[in-house]
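Colleague: Before I ask anything, here is the structure I am working with.
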Amino acid sequence: MNQIHKFFCNMTQCSQGGAGELPTVKEKTCKLSFSPFVVGASLLLGGPIAFATPLSGTQELHFSEDNYEKLLTPVDGLSPLGAGEDGMDAWYITSSNPSHASRTKLRINSDIMISAGHGGAGDNNDGNSCGGNGGDSITGSDLSIINQGMILGGSGGSGADHNGDGGEAVTGDNLFIINGEIISGGHGGDSYSDSDGGNGGDAVTGVNLPIINKGTISGGNGGNNYGEGDGGNGGDAITGSSLSVINKGTFAGGNGGAAYGYGYDGYGGNAITGDNLSVINNGAILGGNGGHWGDAINGSNMTIANSGYIISGKEDDGTQNVAGNAIHITGGNNSLILHEGSVITGDVQVNNSSILKIINNDYTGTTPTIEGDLCAGDCTTVSLSGNKFTVSGDVSFGENSSLNLAGISSLEASGNMSFGNNVKVEAIINNWAQKDYKLLSADKGITGFSVSNISIINPLLTTGAIDYTKSYISDQNKLIYGLSWNDTDGDSHGEFNLKENAELTVSTILADNLSHHNINSWDGKSLTKSGEGTLILAEKNTYSGFTNINAGILKMGTVEAMTRTAGVIVNKGATLNFSGMNQTVNTLLNSGTVLINNINAPFLPDPVIVTGNMTLEKNGHVILNNSSSNVGQTYVQKGNWHGKGGILSLGAVLGNDNSKTDRLEIAGHASGITYVAVTNEGGSGDKTLEGVQIISTDSSDKNAFIQKGRIVAGSYDYRLKQGTVSGLNTNKWYLTSQMDNQESKQMSNQESTQMSSRRASSQLVSSLNLGEGSIHTWRPEAGSYIANLIAMNTMFSPSLYDRHGSTIVDPTTGQLSETTMWIRTVGGHNEHNLADRQLKTTANRMVYQIGGDILKTNFTDHDGLHVGIMGAYGYQDSKTHNKYTSYSSRGTVSGYTAGLYSSWFQDEKERTGLYMDAWLQYSWFNNTVKGDGLTGEKYSSKGITGALEAGYIYPTIRWTAHNNIDNALYLNPQVQITRHGVKANDYIEHNGTMVTSSGGNNIQAKLGLRTSLISQSCIDKETLRKFEPFLEVNWKWSSKQYGVIMNGMSNHQIGNRNVIELKTGVGGRLADNLSIWGNVSQQLGNNSYRDTQGILGVKYTF
């Protein structure tokens, strides 16, 4: 291909220009611009080129609203017959739909060549010695052109006195061009006198031109001069403004015409010229060859993204040889983005007062960024970011210009680097290897530059802090950027002050600086970490001073990162992160935080060994449980451990003795006081025997480790103790869920005096020495869940008399008085124990209920049926206390109910004899449980409860007392069956414990006798005012015991299966339409079960 191309270039002046080989690129093959002579040459070589039958003369095409697409055909008869006349244009296109340019399409198929007329040659005999200009091939605007053939501008005619210029291939505004083959400007005509050769035509010109090119777009070649004049200039491949180019093919400027006499060769054309340009190049963009080389890209306000070839034109053999540019910035604000595969050959020229931002995203480093020079004029601004930027030639900056370096960018030249007056260099350094880093370098020297010209901006540095970096000039050809730590000129220091969220990795060895001059009061061997950012030590440093962590994070990036340090001091609020790597600290004074590894880092299978002594100050914290999924990590302190009230945090999956847990191993002696906080990471809890080991020491003081806060799993409370349950291994510390009977009694007896504060409780629990006959400690939250379950099922469970009070019947006339609306208030107090014999619960409740009859009917002349509705609000607050651990938990229930009731009396008038009562209601509640030191839990519950009651009212005797008070005595045996169906769904606590209620659908039976006395004074005989005191004795039996299952371990209320209830009260009518009633009841059961309740009710008759 390249040999054929070379043949055509020599024989026919190839439109891409350039003797010699074109670059071979992927999807970037050179396309040839054919003149009619080229077509003939192709036929001679056997090329299968065929064209459709042409039209004749200049053609005009108009796109109407209904005509959106047209196939163009060739046009003939465009070249003039007369000497020196201009060639005719091929197509004029107009459109009625400028807003639909993308829909107004011209198609040129692969068998079509659209060529304008060629200019006529001059003829002295005809009186016209000048050659004519070539015509334009397509002229129009607001179009889409899809080319799979050839579009050629007309060539200029040759002349003795003057020659013709080549025509343009496509000209117009608002053109969207998709080119798959060839678009070429016409060639200039040759000159045979002292007149210059004709100029080549441009391939594409216009404004607002989006172009997608997969073929070849090239300017026409300039005409040769065979006399004493200059060669003609090559045309541009594309020129205009607001150009948007996507190139996977080739753009080429036309070659300048050769001067074979005493003149100069013509200028090579530019590949792309214009203002407001956007270029995405994955092909080749080539300047034209000539006496003055053409630019590959020339313009202003450009954005160029390159992963292909951008190459300036090359010299011809003429007497004038002026280098062109690969990229020529003529003004405005410009960007050059370099991707992998980018090749720029030729100079990059930035005119005065222009701006160029270069982003180098090519990290292969295989070739220089520019094969040429970088020349920036006066008052220019050049910004570099990304990878280093290399230039094979010279670099120059004019007066008052600026060079900005960002990230890890640098500028390196193989030639000279020169700076004019008042040039400013600004470097913004985010992160680098901290070894001496070349910001600027030039193999042949840097001139016009000093350190005063540079401004270093360190975006990681805390505002106002002393910079840990410094820049200096080395050997007159390098600007070096490095750490102040290594400075030998008196400004050295060892402080790294990083702002919040900043992270700096030091990848060079920090050794003692023996040549420091103490200007900054630095000892030359100590490291100080300040500021809220993170400093990472990635090498095995050898400095011998102290490591002071005043703020932020000091993180290890390798093992033994500070092995020779005299000691490490972690101040309050600061963090030392070992990153899971073994370290030597000699001494570690921790008033801040020490992390075994990064938060949420993967599990560490090997222990982290820290050599040196640990002092854990009051504000200090050592964290082994850096992630909830990393339980089982081990921290080894290869030295002594002294606690001054700091905290050690571990994780554990708590169960039996074989539970998986983080561990602290101390090779030396443990002394002082260290508080231990253990987080259960999903363990179900279980009964332990000897305990779960979490800490081991070579030797240990008593109470060197004290439990902080509660340690819970499932239904169990764990505690920290020294040694095993059997009293062995007192140099080790264990978690246990059990306590022996003797000391549980001691705990219970001393609870009121020795457990007055939580700290005293923790110390006592931690110091217990267990023996045989131990018991396992239960969490008090179990009692709160049970108390809530009891309340939600029982607080809305009235009997007939609780709901209606007494039925008032006149003792003389037997007349019945009743109401249709009632309100009652209930207050109660409950105390019960749980089956574990550790937990005791007390609860207080209030209920506000309202109801009334909505229907009254009868089946016979004597009976009566009443139907009513009722609703209520209730609230309970409970507290459960463990007498052994002194931990408590509080529960609350708050909810509503709504339902129906129905009562039937055998004798509606007398209200004696048999009666039946039933009710059914739906209840819903919000519940909470909050244990000491634990996150509060919230859950809901709902369900249906109902009851059926029957009784017989028997009047035994009536009499009038000596004070004229009429009395009637009634006996009322009664029975009630209640089904409690309110329940909560299974609930998972914040600590992972699964909570399930038990004892649901409980059936409660009540059997009892009620005795009442209705009395009316003689002074009230004309009124309805009367009173009824009563006394009830009931036996209550429950089919189930309310309980809870926590991670498979169950506990339940005791004492409520068989309960005796005593109830007494009085009811009466205060006025004809107002009655009140009230009673007090006391329930007693086994195991200290008791429930006290009072009711006050009001009835109103309408």
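Glycine is treated like the rest: Cβ placed from N, Cα and C.
Residues as originally present; substitutions not included.
Found this in Swiss-Prot, in case it helps:
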type	residues	note
MUTAGEN	GLY40 to Glu	Disrupts targeting to outer membrane
MUTAGEN	LEU44 to Arg	Disrupts targeting to outer membrane
MUTAGEN	LEU45 to Arg	Disrupts targeting to outer membrane
VARIANT	THR53 to Ile	In plasmid pINV_F6_M1382
VARIANT	VAL279 to Ile	In plasmid pINV_F6_M1382
VARIANT	ALA667 to Thr	In plasmid pINV_F6_M1382
VARIANT	VAL725 to Ala	In plasmid pWR100 and plasmid pWR501
DOMAIN	814-1102	domain 'Autotransporter'
Colleague: Far apart in sequence but close in space: which same-chain residues, 6 or more away, have a Cβ under 8 Å from ALA667 (variant position)?
Modeller: VAL636, GLN637, LYS638, GLY639, ASP698
Colleague: For a quick check of understanding: among the variant positions VAL279, VAL725, which residue's Cβ has the most other Cβ atoms within 10 Å?
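Modeller: Of the variant positions VAL279, VAL725, the most buried by Cβ count within 10 Å is VAL279.
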Colleague: Round to a whole number and give the Cα-to-Cα distance in Å for the pair VAL725 (variant position) and VAL279 (variant position).
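Modeller: Cα of VAL725 (variant position) to Cα of VAL279 (variant position) measures 79 Å after rounding.
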Colleague: Please state whether DSSP places VAL725 (variant position) in a helix, a strand or coil.
Modeller: coil
Colleague: According to DSSP, which of helix, strand or coil covers VAL279 (variant position)?
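Modeller: Reduced to three states, the DSSP call for VAL279 (variant position) is strand.
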Colleague: Per-residue pLDDT averaged over the domain 'Autotransporter' (814-1102) comes to what?
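Modeller: The predicted confidence over the domain 'Autotransporter' (814-1102), as a mean pLDDT, is 91.
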Colleague: Using DSSP, would you call ALA667 (variant position) helix, strand or coil?
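Modeller: DSSP call for ALA667 (variant position): strand.
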